[in-house]
Amino acid sequence: MEKYERIRVVGRGAFGIVHLCLRKADQKLVILKQIPVEQMTKEERQAAQNECQVLKLLNHPNVIEYYENFLEDKALMIAMEYAPGGTLAEFIQKRCNSLLEEETILHFFVQILLALHHVHTHLILHRDLKTQNILLDKHRMVVKIGDFGISKILSSKSKAYTVVGTPCYISPELCEGKPYNQKSDIWALGCVLYELASLKRAFEAANLPALVLKIMSGTFAPISDRYSPELRQLVLSLLSLEPAQRPPLSHIMAQPLCIRALLNIHTDVGSVRMRRAEKSLTPGPPIASGSTGSRATSARCRGVPRGPVRPAIPPPLSSVYAWGGGLSSPLRLPMLNTEVVQVAAGRTQKAGVTRSGRLILWEAPPLGAGGGTLLPGAVELPQPQFVSRFLEGQSGVTIKHVACGDLFTACLTDRGIIMTFGSGSNGCLGHGNLTDISQPTIVEALLGYEMVQVACGASHVLALSTDGELFAWGRGDGGRLGLGTRESHNCPQQVPVAPGQEAQRVVCGIDSSMILTSPGRVLACGSNRFNKLGLDHLSLDEEPVPYQQVEEALSFTPLGSAPLDQEPLLCVDLGTAHSAAITASGDCYTFGSNQHGQLGTSSRRVSRAPCRVQGLEGIKMVMVACGDAFTVAVGAEGEVYSWGKGTRGRLGRRDEDAGLPRPVQLDETHPYMVTSVSCCHGNTLLAVRSVTDEPVPP
């Protein structure tokens, strides 16, 4: 097992435990079947050996790939391909009563057909073909058949006599005790096709005798007449009572119904969707970016390009801009010819996630690498430069979200696994110690949960699971972990949340935390200095008396300041001494300290009451991010505004402090939409994507 790292138990097979593991050599997720051979009967050991023998013979994209087998602690370990999309049975169950399109049914069916043809070509019977043994890739587009534990290799005999398989898929000849050959697998194939078309099994009954009676009589409900007569006839032929009347696989593949789907499999699966620049058929003036006609749900630009658009040069897939920390205007970061869909800023880190699931980092070049010295007579400091790189050693992992704290980073994979790296001070990495780690390492305490989001504060972390379970770790003073104490923890702790408050999103600040719940309400904990969490119980424009001011909350508490406690909130973010929120109607509210104008009001008032940002009336806001003493907000049409403290480029322009929102100019010549924004201390990262008429793949 030195080559593998166990992640979690994902199931129990016919004869043993099934583990999801990480192969250390290439960081690829694999399945390890652990079969305790010493506790097995002779027949069971033969079945386990048979599975290895069968898997070694097969090599097909629609069959689960075999890697190796070895002995470990008196158990046979079989390493094989991991299919992250679950089983076809689970896919069908999630459809409820929503029937699949015929094209989708055939897309799945012909892949099963190809896999079974490959198996039969090697003189192997599957003998347990069912939707539970048909697996899907992560995009749920490619199917793979697996579980050959009871397969039979036909060496010299043409028929097998043992009765095995799942009862609902057993053929009539097996019910009669007759010998069978490949036609029994074709019966099971018909059962799978029927299940795809009707979302239920062809043969079901309360007990085994009743089930056998149904199978022997061939009694099953017809599939919906929304499907073509050819598909309905194919189901009937596959489920013929007489094995000789069931068509062989080669005949099924030759049917006109299947030919187009088979051609699509060979031409479309695995193809790379390309973007192309549309060339105008007739010369004409450039089209303004607001008149492209494309629609986007994210923040989208409506301005006119600064120059003529040259259709021969396609726009970049995306751009990431950075400002602050000495950058007085947005600097476009190098992109490595990829599309970044989400960004996160830390005290020193700049990170992003690409559409393909890779983690990209932007770093300052080492001293002496060029561009870092002034020429004689120069009066201005050179603009800082950055180099981009992909995080190495994660080739088998798909990242879907990243968050940054002070000198540490957390990332979330598409399988719901959280990995952390960087500084281990305050226990922020969640590994049960304070050790620094340079490479992303799995937070083992959360492997039993499927996580959907992670957020980092300066020195603490919140993580949310698919079932709404909340975990926190790191520094705990001020009650920022929401655990009811001020204690710190170097390992994830489950956070109690009041019943009915289903968490949808988590947010971390310097010394506080928030969770956004399903009805658009917000709970907060930690330091409430200046009422930056909105925990004071205030009516509109009311100021609390000193003894009513809430200075900190050790547990997650509903906001009490109007209108935050009344209007549904879509987005919230926490700065050092202030916070911001966007309501369902697109209004932006700020609360907390206004020392540097970060609340966006005309007067530098000293108030604990939330205020609506001035100057954004009539603009629907969709995103907001808070830095140490400034705020950045994004409108539905892609407008970017900033306000607050302006030193060291915090506002993305050469202004000093600005108490009211002003636009930030991005160097974009094509229509764009803002996909992500992140502020930390005095830095901002913002990602935009070019808007084209062609849809972007999910």
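Don't overthink the numbers, they just go from 1 along the chain as shown.
From the backbone N, Cα and C atoms, a Cβ is placed for every residue, glycine too.
Just the original residues are modelled here, none of the noted substitutions.
D128 (active site, proton acceptor) counts 21 other C-beta atoms within 10 Å of its own C-beta, drawing on all protein chains shown. Annotated active site, proton acceptor per Swiss-Prot: D128, in sequence order, evidence recorded as sequence analysis.
Annotated ATP binding site per Swiss-Prot: V10, G11, R12, G13, A14, F15, G16, I17, V18, K33, in sequence order, evidence recorded as sequence analysis. The DSSP secondary structure for V18 (ATP binding site) is strand. Within 10 Å of the Cβ of V18 (ATP binding site) there are 17 other Cβ atoms, across all protein chains.
The domain 'Protein kinase' feature in Swiss-Prot is assigned to 4-258; the stated evidence is sequence analysis.
Within 10 Å of the C-beta atom of K33 (mutagenesis position) sit 25 other C-beta atoms, taking all shown protein chains into account. K33 to M appears in Swiss-Prot as a mutagenesis experiment; the accompanying note says: Results in enlarged multinucleated cells.
Looking at Swiss-Prot, the entry for mutagenesis of L336 to F says: Shows a defect in ciliary localization with no apparent effect on ciliation, mitosis or centriole number. Other C-beta atoms found within 10 angstroms of the C-beta of L336 (mutagenesis position) number 13, with every protein chain shown included.
Swiss-Prot documents H431 to Y as a published mutagenesis change and attaches the note Shows a defect in ciliary localization with no apparent effect on ciliation, mitosis or centriole number. Within 10 Å of the C-beta of H431 (mutagenesis position) there are 20 other C-beta atoms, taking all protein chains into account. Annotation note: H431 (mutagenesis position) sits in a coil segment as assigned by DSSP.
Take the CB of A503 (mutagenesis position) and look out to 10 A: across all protein chains shown you find 21 other CB atoms. In the three-state DSSP scheme, A503 (mutagenesis position) is classed as strand. For the published mutagenesis A503 to P, Swiss-Prot gives the following note: Shows a defect in ciliary localization with no apparent effect on ciliation, mitosis or centriole number.
Proximity of V10 (ATP binding site) to non-local residues of its own chain (separation of 6 or more, Cβ distance below 8 Å) is seen for V18, H19, L20, I31, given in sequence order. Counting every protein chain shown, the Cβ of G16 (ATP binding site) has 22 other Cβ atoms within 10 Å. Cβ neighbour count for R12 (ATP binding site) (all protein chains, 10 Å cutoff from its Cβ): 11. If you take the Cα of H431 (mutagenesis position) and the Cα of D128 (active site, proton acceptor), they are about 42 angstrom apart, rounded to a whole number. Close to K33 (mutagenesis position), meaning Cα to Cα within 10 A, are the following recorded positions out of R12, G16, D128, A503: R12, G16.
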